[in-house]
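J.: Copying in the features that Swiss-Prot gives for the protein in this structure:
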| type | residues | note |
| --- | --- | --- |
| BINDING | CYS87, CYS92, CYS95, CYS107 | [2Fe-2S] cluster binding site |
| BINDING | CYS179, CYS182, CYS185, CYS246 | [4Fe-4S] cluster binding site |
| BINDING | TRP194 | ubiquinone binding site |
| DOMAIN | 36-127 | domain '2Fe-2S ferredoxin-type' |
| MUTAGEN | LYS260 to Thr | Abolishes SDH activity. No effect on complex assembly and stability; when associated with T-261 |
| MUTAGEN | LYS261 to Thr | Abolishes SDH activity. No effect on complex assembly and stability; when associated with T-260 |
Amino acid sequence: MLNVLLRRKAFCLVTKKGMATATTAAATHTPRLKTFKVYRWNPDEPSAKPHLQSYQVDLNDCGPMVLDALLKIKDEQDSTLTFRRSCREGICGSCAMNIGGRNTLACICKIDQNESKQLKIYPLPHMFIVKDLVPDLTNFYQQYKSIQPYLQRSSFPKDGTEVLQSIEDRKKLDGLYECILCACCSTSCPSYWWNQEQYLGPAVLMQAYRWLIDSRDQATKTRKAMLNNSMSLYRCHTIMNCTRTCPKGLNPGLAIAEIKKSLAFA
């Protein structure tokens with residue numbers, strides 16, 4: 001008789017525990033829907049104006065980054081949504097876009113967990129658009145090519161060894177070589193918006209400075225001459241949007257100031 005009573009009590013405890021677990025699981029899976037308003041424009045429909053399209057994503061079933069939400073939308077709701085992405089870890093710069101009013105990388109931009117706040121996503125500002133969130137970076141890369149971003153020397157070691165660099169000279173490149181050319185800084189700059197055909201912009205100028213101070217490079221005079229005109233460099237008015245928005249925490253504004261200083265005392 002005692003064994004029967006103990007078994008009944010144990011069964012009741014297990015049943016209550018199971019019900020509590022089920023209740024907790026149900027609460028956990030209560031949808032947490034957040035609205036993402038995404039810029040849409042299709043070049044195949046030139047008469048249609050650009051617009052914001054709303055999508056709802058359950059934050060319980062989505063990764064923590066904005067790129068996770070965009071991928072989920074594309075995979076499950078709208079396969080026509082177009083954007084660039086690759087590494088998903090802030091290295092390649094492909095997923096640069098304007099999120100919540102700020103240029104950044106979608107793969108390292110965390111989603112605000114407040115479901116009541118809508119999140120607006122646009123392509124990088126003041127650029128020609130290929131489709132949806134994809135900007136045309138042709139001019140940006142042409143400008144980068146124009147500064148000749150590679151080591152230039154008139155002579156090399158005769159024995160075929162590498163061109164060595166001291167630890168101190170190598171440290172001068174810190175904060176410059178890490179640039180991933182995502183264009184977040186350049187497309188946040190009003191001067192670049194005004195004339196991106198002639199003003200090189202923060203990203204390209206920072207790379208120009210990177211080669212100007214590389215102790216192994218022997219084209220310093222040529223590089224300075226290329227920049228010493230009224231448009232390529234001096235359209236920078238130290239607005240500093242570039243430094244504030246850089247997703248890698250770099251300081252293009254400082255690099256531009258250093259170029260100006262080097263030209264002033266050349």
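A Cβ is built for glycine as well, from the same backbone N, Cα and C atoms used for every other residue.
Could you place the listed features in the three-dimensional structure?
T.: Secondary structure at CYS95 ([2Fe-2S] cluster binding site), taken from DSSP and collapsed to helix, strand or coil, is coil.
In the three-state DSSP scheme, CYS185 ([4Fe-4S] cluster binding site) falls into the coil class. Taking Cβ-Cβ distances under 8 Å and a sequence gap of 6 or more within the same chain, the neighbours of CYS185 ([4Fe-4S] cluster binding site) are ASN103, GLY201, PRO202, ALA203, MET206, ASN241, CYS242, THR243, THR245, CYS246, LEU250, PRO252.
A helical conformation is recorded for TRP194 (ubiquinone binding site) in the three-state DSSP classification. If you take the C-beta of TRP194 (ubiquinone binding site) and look for same-chain residues 6 or more apart in sequence within under 8 angstroms, you find ARG235.
With DSSP states grouped into helix (H, G, I), strand (E, B) and coil, the domain '2Fe-2S ferredoxin-type' (36-127) comes out at 14 helix, 27 strand, 51 coil.
Of all the Cβ atoms in the protein chains shown, 15 others lie within 10 Å of the Cβ of LYS260 (mutagenesis position).
Following the DSSP three-state reduction, the secondary structure of LYS261 (mutagenesis position) is helix. Long-range Cβ neighbours of LYS261 (mutagenesis position) (same chain, at least 6 residues apart, Cβ-Cβ under 8 Å): none.
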J.: Roughly where does the domain '2Fe-2S ferredoxin-type' (36-127) sit in mean pLDDT, to the nearest integer?
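T.: Mean pLDDT, the domain '2Fe-2S ferredoxin-type' (36-127): 97.
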J.: Determine, from DSSP, whether CYS246 ([4Fe-4S] cluster binding site) sits in helix, strand or coil.
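T.: Its secondary structure by DSSP: coil.
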J.: I'd like the number of other C-beta atoms within 10 A of the C-beta of CYS107 ([2Fe-2S] cluster binding site), please.
T.: 25
J.: How big is the gap, in Å, between the Cα of CYS92 ([2Fe-2S] cluster binding site) and that of CYS179 ([4Fe-4S] cluster binding site), rounded to a whole number?
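T.: So the alpha carbons of CYS92 ([2Fe-2S] cluster binding site) and CYS179 ([4Fe-4S] cluster binding site) sit roughly 10 Å from each other.
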J.: Give me the count of other Cβ atoms within 10 A of the Cβ belonging to CYS182 ([4Fe-4S] cluster binding site).
T.: 26
J.: About how far apart, in whole Å, are the alpha carbons (Cα) of CYS182 ([4Fe-4S] cluster binding site) and CYS87 ([2Fe-2S] cluster binding site)?
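T.: Distance between the two Cα atoms comes out at 13 Å.
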